[in-house]
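Annotated features, as they stand in Swiss-Prot:
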type	residues	note
BINDING	G8, R9, S10, G11, S12, G13, K14, S15	ATP binding site
BINDING	D56, V57, R58, N59	GTP binding site
MUTAGEN	K270 to A	Lack of activity. Does not bind GlmY and GlmZ; when associated with A-281; A-282 and A-283
MUTAGEN	K281 to A	Lack of activity. Does not bind GlmY and GlmZ; when associated with A-270; A-282 and A-283
MUTAGEN	R282 to A	Lack of activity. Does not bind GlmY and GlmZ; when associated with A-270; A-281 and A-283
MUTAGEN	K283 to A	Lack of activity. Does not bind GlmY and GlmZ; when associated with A-270; A-281 and A-282
Amino acid sequence: MVLMIVSGRSGSGKSVALRALEDMGFYCVDNLPVVLLPDLARTLADREISAAVSIDVRNMPESPEIFEQAMSNLPDAFSPQLLFLDADRNTLIRRYSDTRRLHPLSSKNLSLESAIDKESDLLEPLRSRADLIVDTSEMSVHELAEMLRTRLLGKRERELTMVFESFGFKHGIPIDADYVFDVRFLPNPHWDPKLRPMTGLDKPVAAFLDRHTEVHNFIYQTRSYLELWLPMLETNNRSYLTVAIGCTGGKHRSVYIAEQLADYFRSRGKNVQSRHRTLEKRKP
């Protein structure tokens with residue numbers, strides 16, 4: 001297991017790095033006192049969870065010896081790695097100007113420029129010990145997260161989960177949807193008394209919809225649209241892509257089509273989930 005220690009000057013991207021590591025399955029703690037590192041590692045060792053901890057001037061130990069002692073007391077199950085993020089002075093000044101945040105050392109009556117320089121001196125013991133130093137001056141938030149995934153996991157993007165959900169327009173559009181497709185124009189099994197009590201998960205309803213060319217065309221064109229843009233969506237630093245399919249009541253057409261799309265992308269090796277909002281409401 002890995003204990004990733006994330007350090008660097010304020011404004012260099014430590015919070016972004018921690019969020020990216022959390023997305024990769026790390027247990028993340030911001031500004032944990034260094035002396036507590038061994039206790040955290042021992043707690044997580046039994047659960048076999050890698051951890052990431054940020055260290056900056058706010059929780060920097062008074063002497064390098066305290067840090068070295070904490071490292072030597074880590075359980076053998078953990079392999080410590082020190083990631084140090086930095087950026088050039090002008091970039092840090094610009095980022096602080098953009099966010100209008102106070103530098104942690106500004107309380108010491110230092111100007112922003114002086115605080116940045118002072119912080120650099122205080123963090124030098126960690127910088128000199130770093131396993132990896134990353135200059136984020138020319139990096140966007142997404143590029144930094146992508147670089148960390150490449151370094152640590154050997155792949156460029158996080159694995160996107162596609163969620164296909166059916167819903168009824170009379171109950172409202174799901175607020176979590178990235179895409180909403182309206183299928184109320186397709187043939188409606190509701191008007192067949194035998195099919196009315198069934199759902200899009202039942203074979204007779206599926207057989208009814210499968211007989212209509214327009215249903216096949218809609219499924220084909222929708223999956224083609226999603227396939228066209230999926231590569232770009234997968235590199236957009238997102239964890240989920242939610243595709244909502246809506247019909248009038250959310251019981252027949254939307255359920256069937258959501259399942260058809262989910263099955264198709266699942267067969268292509270994608271991480272896929274499906275859910276049916278109206279049907280879930282009907283469960284006792």
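Yeah, the Cβs are placed from backbone N, Cα and C, and that goes for glycine too.
Keep in mind it's a predicted model, so treat the numbers as computed, not measured.
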May I have the list of same-chain residues other than D56, V57, R58, N59 whose Cβ is within 8 Å of the Cβ centroid of the recorded GTP site, in sequence order?
N31, I55, M60, P104
Cβ-centroid neighbours of ATP site G8, R9, S10, G11, S12, G13, K14, S15, 8 Å, sequence order:
D56, L85, D86, A87, T136
Of the recorded positions G8, G11, S12, K270, which sits closest to R58 (GTP binding site) by Cα distance?
G8
S15 (ATP binding site) and K281 (mutagenesis position), distance between Cα atoms, whole Å:
39
Identify, among the binding-site residues R9, K14, R58, the residue whose Cβ has the fewest other Cβ atoms within 10 Å in this structure.
R58
Using a 10 Å radius around its CB, how many other CB atoms surround S12 (ATP binding site)?
26
Measuring Cα to Cα, how far is K14 (ATP binding site) from D56 (GTP binding site) in Å?
9
Out of these mutagenesis positions, K270, R282, which one has the fewest other C-beta atoms within 10 Å of its own C-beta?
R282
List the Cα distance (Å, whole number) between N59 (GTP binding site) and R9 (ATP binding site).
13
Cα separation, S12 (ATP binding site) to D56 (GTP binding site) (Å, whole number):
11
Rounded to the nearest angstrom, how far is the Cα of V57 (GTP binding site) from the Cα of R9 (ATP binding site)?
8
Taking DSSP as the reference, which of helix, strand or coil describes G8 (ATP binding site)?
strand
